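Enquirer: Right, I'll just put the structure down here and ask away after.
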Amino acid sequence: MGAKSVTASSSKKIKNRHNGKVKKSKKIKKVRKPQKSISLNDENEVEILPSRNEQETNKLPKDHVTADGILVLEHKSDDDEGFDVYDGHFDNPTDIPSTTEESKTPSLAVHGDEKDLANNDDFISLSASSEDEQAEQEEEREKQELEIKKEKQKEILNTDYPWILNHDHSKQKEISDWLTFEIKDFVAYISPSREEIEIRNQTISTIREAVKQLWPDADLHVFGSYSTDLYLPGSDIDCVVTSELGGKESRNNLYSLASHLKKKNLATEVEVVAKARVPIIKFVEPHSGIHIDVSFERTNGIEAAKLIREWLDDTPGLRELVLIVKQFLHARRLNNVHTGGLGGFSIICLVFSFLHMHPRIITNEIDPKDNLGVLLIEFFELYGKNFGYDDVALGSSDGYPVYFPKSTWSAIQPIKNPFSLAIQDPGDESNNISRGSFNIRDIKKAFAGAFDLLTNRCFELHSATFKDRLGKSILGNVIKYRGKARDFKDERGLVLNKAIIENENYHKKRSRIIHDEDFAEDTVTSTATATTTDDDYEITNPPAKKAKIEEKPESEPAKRNSGETYITVSSEDDDEDGYNPYTL
């Protein structure tokens, strides 16, 4: 009874305090109801009571998926140019298959019985066996276990640098030669096989046929790394659609081509970026798994591909060093222009200028192909420690690279960030092709770190014994390759890269058109000149007699004029230290 009276009295006091209304319990109910609704369906709660920011964002066009499964990116801006949600960059390689996969070195297959041997699970005690038979079985098992251990050891040594498998250069007398051979092995390891080239050729041919089927006046051209043989395994393919009449970059045409490719089962994971400065379609070709980017009515990439191939022909060692630097930056996520990294064209320009301005190459003291190791270390030293990013820009003069002060480049003035990389576009002097590489400080640190790592590794292995060198890698200190196991087959000489052939044909056709236009203009001009000459001849015939009558009066002034000319010239000689423009 006492307990009941206490609880009753306490409840009365609470009612008296709130004038007989239990406000506290009502408040709890009001708070709990929206919490339950949010936890059950947050989206409905947001839709009922949107905030001011959400109301503003709802007014903007949203990314959406069309009925045929095409992702339309409406919010892309000029800053998003070059970004790829699958690769992160137009020239950013993806491992094949696309799912993340640990690198596997080429090794002998380990069968189920051998795995059991390694785990010692196959041993069955047989009472009828003699001691000799058991000894033989034990010896055989030990041999098999030893072989398995050797194979596993090889796999461990080559997890991150599989290009050294069966390519031992540890007995080289000069460490620089060891690094040179290892660079060549790496380039051969990642170079395309015949099958890869044929797959890419077939993929482009199929896409081109589909484009021409949709637009008979259009054509598909390849540019970028595939058209120059500077692509890494899994790199995407950059294409451009050009037409006789132009205007294919419109929003409707982007959707039309995307839908057309999807209906023909030539495109999956399709994205249409219509509002960027460079409208583009991104998709994956399902049969090959290759990522493809298609732009419209822009030929500057085709022009750049021709120029780069000329550089490759004239510059020994350019391809090898470019592929090494590309893989180096890719492994560190510094090759994505969208995040401030270095693009493919910028990398090529850096290596090209480095080789063409190297003093020992200019004087023919060294062959670049035989000194790739030293050149790679010096490249990292130049752009990691010594290059003046604050003041110096890279340009070209008569087709050769030059350094010049940033302050004299009016197109990039005013310079907002002095510590930046400035590379003049060889095809457009007003264009800075590296303006998007705002993360140059991290790139410089990476280059400097690579120089330190390589030099330290060279000193370490130089003092090591040949036994300790076995299975070691110099290049592996700065280069990591994680992807599908490959063979050491550079089969570019066995099959033609159609992208290169078609690019060359494009330029030949264009040069013929320009030549024909110039020839037509010259023909019209020469015809007009010939007609004018005949008319002038008929008109000037009568005054010819007057010239004979005036011969004698003109002879005396001629002498005076020659004397005046002589005096004038002699005075100029005194002023210009003997220079006479008339006598040269």
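Cβ coordinates come from backbone N, Cα and C, glycine included.
Substitutions noted, but not modelled.
According to Swiss-Prot:
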BINDING   Asp236, Asp238  Mg(2+) binding site
MUTAGEN   Lys282 to Ala  In TRF4-282; lethal; when associated with A-285
BINDING   Gly301, Lys326, Asn431, Arg435  ATP binding site
DOMAIN    371-431  domain 'PAP-associated'
MUTAGEN   Glu378 to Ala  In TRF4-378; lethal; when associated with A-381
MUTAGEN   Glu502 to Ala  In TRF4-502; lethal; when associated with A-504
MUTAGEN   Glu504 to Ala  In TRF4-502; lethal; when associated with A-502
Enquirer: Out of Asp238, Lys282, Glu502, Glu504, point to the one nearest Gly301 (ATP binding site) in space (Cα versus Cα); all of them are recorded positions in the record.
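Expert: Result: the closest of the recorded positions to Gly301 (ATP binding site) is Asp238.
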Enquirer: Using DSSP, what is the helix/strand/coil residue split across the domain 'PAP-associated' (371-431)?
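Expert: Summed by class, the stretch gives 21 helix, 19 strand, 21 coil.
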Enquirer: For Lys326 (ATP binding site), just give me the three-state DSSP call.
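Expert: For Lys326 (ATP binding site) - judged by DSSP and reduced to three states - the answer is helix.
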Enquirer: What does DSSP assign Lys282 (mutagenesis position), in three states?
Expert: strand
Enquirer: Rounded to a whole angstrom, what is the C-alpha distance between Arg435 (ATP binding site) and Asp238 (Mg(2+) binding site)?
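Expert: Checking the Cα atoms of Arg435 (ATP binding site) and Asp238 (Mg(2+) binding site) gives a distance of 21 Å.
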Enquirer: Highest CB neighbour count within 10 A among the recorded positions Lys282, Arg435?
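Expert: Counting Cβ neighbours within 10 Å, the top one is Lys282.
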Enquirer: Nearest to Asp238 (Mg(2+) binding site) by Cα, among Lys282, Glu378, Glu502, Glu504 (mutagenesis positions)?
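Expert: Checked the mutagenesis positions Lys282, Glu378, Glu502, Glu504; minimum Cα distance to Asp238 (Mg(2+) binding site) goes to Lys282.
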Enquirer: What residues, ordered by sequence, lie under 8 A Cβ-to-Cβ from Lys326 (ATP binding site) and sit at least six positions away in the same chain?
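Expert: The list for Lys326 (ATP binding site) reads Leu230, Leu232, Asn335, Gly344, Ile347, given in order along the sequence.
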